[in-house]
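Let me begin by handing over the structure; questions about it come next.
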Amino acid sequence: MESTANALVVKVSYGGVLRRFRVPVKANGQLDLEMAGLKEKIAALFNLSADAELSLTYSDEDGDVVALVDDNDLFDVTNQRLKFLKINVNAGVSTNSAAPESSGSSTPAGMPNPVSKIQKGINDVLMAVPNPMRDTISKVYMDLASKASTSSPVVGEMLDCISKLGQLSIPQESSPCSPVTKPGSSGASLSRDVPSAGGKKDISERTQTGRKPVNLNEPTGAHSKTSGHVPNSSGLGANFNECPFSGSTMNYSCPNPVNLNKHPRRVCHSKKSTNGDYWTSLGVFHKGIRCDGCGVLPITGPRFKSKVKEDYDLCTICYSVMGNEGDYTRMDKPVSVQHLHPFRGPFTQFPNPWLSHPVPRATNGGAPLRCTRPKLDSRFVLDVNVIDGTVVAPSAPFTKIWKMRNSGSLVWPQGTQIVWIGGDRFCNSLSVDLQIPKEGVPIYSELDVKVDFVAPELPGRYISYWRMATSDGAKFGQRVWVLIHVDASLKNSVVNEFHGLNLNASPSLDENFPSEFLGIMNYESAQPGSSSVNPGTVKGTDLEGEVGETQAVEKENLLVGEAHPAIPHGHSPSSSSSSFNMVDFPSMPAVEVLSGGSSSTTKDVPVPLQEDIEKNDVEITMLKELEEMGFKEIDLNKEILRDNEYNLEQSVDALCGVSEWDPILEELQEMGFCDDVTNKRLLKKNNGSIKGVVMDLLTGEKEA
């Protein structure tokens, strides 16, 4: 280029710093600069001492590294017609410095210039620094070194220690000096013998002394007996916990040394500890465990599990601030096998994916092996009497009986009760104690749950919700209800001579009980002296067999009134599993007694002429009830009602999907999702997956 004909661009690299300048070219083709002037120029550029011994090299036109020694070498450079001249500078020991120290002396013969002495050590350190940071560090170092060299002898001695920083990763041998050849050099003149940092002490003395703490608050001269550096077993250089000056362990004034591999929060206010095991434990992660103090996930280092609160853990930082030693258990290592339940703590030991309740398993001895988290639970089996939609007279007392099964993993103890949880209140008490034997109700056993009610005075539809609970009020199990229709026209329809009949108790196969009174419900209390009352205990069984459409229609229109005709002698009374009984008035052409679950059925039962009309009325009534419960899809409700023969209980179960959803709904309520209608809809959408429901609720899923 034209610019190189008049001047030559010279680039000088030293300590990772690159400087450039131009040197004019004379008419005879030689540089207007001699070798001495070039060294002075380089020393001025990098703030080097004037008497520093500089070793200059460059790459010739063939790519070989050539040394610049005298003016003849500069003349040869101009003859090569290079586009630019890049010079690599290596600074050596000053020519005016004292003789090198002997290997057996503990102190040098003379104190060299501190700045020139530390240059090589810093240069070696900078070689390991990434390129983006190398230029910045070099400039800062040059400024500090030039200003601090004349400040005090103490600073000079500190700089002497810093000059050995580059030797910390070199394995120490028994010889006091170890020659190191810098990469890229091509001659004996370019090699430099770097004195070993351990040359001031005997190896045997260093081995016996070991590492000793260094107090940096004392003058540097106080450490004349500091042991030498012990080589690192890993071979990866100096440890962060070592002093870079002598290789000894540092005694930080701060109680917690900074660990660069950890989160910075762990350094600020972690527990004071000088034990090396503490820092080792910080590498332990408790997967899936969140600190309930600061919210960090997962907990790193020791985990402190509360003995007082359930599912409460603290990390080391929060424990040092708010923890009490007696209330927490320290866990230095994570649990080897830990199944994490996303919502309600750990899984039971024997989970069953098909059931909502834990399944106890028998051990070799035959005793049931309880789950790790046993719980009380109950499941509705059937309505023993007063099925949904029963028509009663105003102010008529009656007893509702539900058959419930113990579906949990604990025995129902004495004191278990059923409590009112919502809906219409037409019972004199908010809770009723159950008749439970001393040994309790075993698992998978059934119990008749009885509650006395009094029908409201005003006509209309009434529903009351109940749920089982422990003696201390903790509710459990499925929700049950009683649904009645109060009809004012039935109040005066009962014949006085039958006022002693009480059909709250299911009829028993007793010869003293008149069969012609089956199915009649009296709105008055039973007279103590009445001989027609059989107060036996009701024992219900599961419904079996099919129920016809006529039976389903009449089931929803159970009338309370009088009945004069007698039942034919050939018919036997219904079993205790009967859900309803129907009695026609005298004006009707025949008397019907229908049994919902009995194996014995009536013969030649006539179908009422108004069957279609009544069936339509029942369907409309049940559709309204389902809509009030939250089931808004009318077509689906009709289909479910017809499939279940207008049995409201079975229809609700079918609309919910499966009865096992009740525990999931309870769990969603405990998590704060209290809209049962939305929860059921999302459970149906996600096929009973609680994870899918929670994700939809958290993402703001709205009902279409």
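Using the three backbone atoms N, Cα and C, a Cβ is placed for every residue, glycine included.
Although substitutions are noted, the structure shown does not include any of them.
Below are the features listed in Swiss-Prot for this protein:
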type	residues	note
DOMAIN	7-92	domain 'PB1'
MUTAGEN	LYS11 to Ala	Loss of homodimerization; loss of capacity to form large aggregated cytoplasmic structures
MUTAGEN	ASP60 to Ala	Loss of homodimerization
MUTAGEN	ASP73 to Ala	Loss of homodimerization
BINDING	CYS291, CYS294, CYS315, CYS318	Zn(2+) binding site
DOMAIN	657-701	domain 'UBA'
MUTAGEN	TRP661 to Ala	Loss of binding to ATG8 proteins; when associated with A-664; Increased sensitivity to heat stress; when associated with A-664
MUTAGEN	ILE664 to Ala	Loss of binding to ATG8 proteins; when associated with A-661; Increased sensitivity to heat stress; when associated with A-661
List, in sequence order, the residues of the same chain other than CYS291, CYS294, CYS315, CYS318 whose Cβ lies within 8 Å of the centroid of the Cβ atoms of the recorded Zn(2+) site.
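My list of surrounding residues reads ASP292, GLY293, GLY295, VAL296, ILE299, LEU314, THR316, ILE317, TYR319.
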Counting other Cβ atoms within 10 Å of each residue's Cβ, which of the recorded positions CYS294, ILE664 comes out lowest?
CYS294
How many Å separate the Cα atoms of CYS315 (Zn(2+) binding site) and ILE664 (mutagenesis position)?
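Cα-Cα distance, CYS315 (Zn(2+) binding site) to ILE664 (mutagenesis position): 32 Å.
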Radius 10 Å, atoms counted are CB only; among the binding-site residues CYS291, CYS315, CYS318, which position scores highest?
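Per the Cβ count, the most surrounded site is CYS315.
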If one looks at the chain holding LYS11 (mutagenesis position), which residues at least 6 apart in sequence have a CB under 8 angstroms from its CB?
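Result: LEU18, ARG19, ARG20, PHE84, LEU85, LYS86, ILE87.
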Please work out the number of neighbouring Cβ atoms within 10 Å of the Cβ of TRP661 (mutagenesis position), leaving out its own Cβ.
20
Between the Cα atoms of TRP661 (mutagenesis position) and CYS291 (Zn(2+) binding site), find the distance and write it as a whole number of Å.
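Answer for this pair: 32 Å between alpha carbons.
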Where does ASP60 (mutagenesis position) sit in DSSP terms: helix, strand, or coil?
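Looking at the DSSP assignment, ASP60 (mutagenesis position) belongs to neither helix nor strand, so coil.
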Taking the Cβ of ASP73 (mutagenesis position) as reference, which residues of that chain separated by at least 6 in sequence fall under 8 Å from it?
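Counting only residues 6 or more apart in sequence, the Cβ neighbours of ASP73 (mutagenesis position) under 8 Å are MET35, VAL66, ALA67.
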What are the helix, strand and coil residue counts for the domain 'UBA' (657-701) according to DSSP?
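Reading the DSSP string over the domain 'UBA' (657-701) gives 29 helix, 0 strand, 16 coil.
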Mean pLDDT for the domain 'UBA' (657-701), as a whole number?
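PLDDT averaged over the stretch: 79.
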